[in-house]
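Feature list (source: Swiss-Prot):
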VARIANT   LYS22 to Arg  In strain: Serotype O16
VARIANT   LEU110 to Ile  In strain: Serotype O16
ACT_SITE  ASP130  active site
VARIANT   GLY134 to Ser  In strain: Serotype O16
Amino acid sequence: MVRRRVIPCLLLKDRGLVKTVKFKEPKYVGDPINAIRIFNEKEVDELILLDIDASRLNQEPNYELIAEVAGECFMPICYGGGIKTLEHAEKIFSLGVEKVSINTAALMDLSLIRRIADKFGSQSVVGSIDCRKGFWGGHSVFSENGTRDMKRSPLEWAQALEEAGVGEIFLNSIDRDGVQKGFDNALVENIASNVHVPVIACGGAGSIADLIDLFERTCVSAVAAGSLFVFHGKHRAVLISYPDVNKLDVG
């Protein structure tokens, strides 16, 4: 059985690392290069790096910072934020990044996924979905760092992304972001069991037990977390960590 992955998810804002709660209240937690050096030592599976301002502010990716990060990273990187064209993706790949995560741009022009996949392969494209539960209980997809309701169901959009050519889906629960009270297992399983590409679940990890619970209750392929690997203790002191994934009793 293929071991399921455990992936740190780092958020970039103004060249610094931040952590949010429900996509709000970004708190500075350190320098990205220092964090990556620590994760190198801990031999993490891979790394997801998301610029939370780029798409919302209609900015291009920060290629200089991406190059610095890629130069330090010993593990595969997935980068997202501000990628709106094939040329943006091509530039990022040329800097040594293995995957790009496309979110808002795909909602504006789904053909971007196919163009990137056709040129670089589906394995290089991750379709990112930010979703929030509505008043009546259903979930809706949001764009522009969770500020715009696209009035689409996460499952419908996940299937559209799969058909367009993504190699993976990154499913991020806005409601659970930074709360550290467990994943929305029902949401994750609904998506993971109805698409044929790997799904990475993000949003809610507060303990190793939460990771194990998600893996045991769903068919998700990987889990991503931020707060779990950045904060320590009830006062949320900044302390970068990573579990011994070989001790996670899951396949």
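From the backbone N, Cα and C atoms, a Cβ is placed for every residue, glycine too.
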LYS22 (variant position): which of the recorded positions LEU110, ASP130, GLY134 is the nearest Cα neighbour?
ASP130
Which residues, sitting 6 or more apart from LEU110 (variant position) on the same chain, put a CB under 8 Å from its CB?
ALA160, LEU161, ALA164
Going along the chain, which residues six or more apart from ASP130 (active site) have their CB under 8 A from its CB?
PHE23, ASN103, VAL141, PHE142, SER143, ASN145, GLY146, ASN172, ILE174
Tell me which residues of the chain lie with their Cβ under 8 angstroms from that of GLY134 (variant position), as long as they are six or more apart in sequence?
SER140
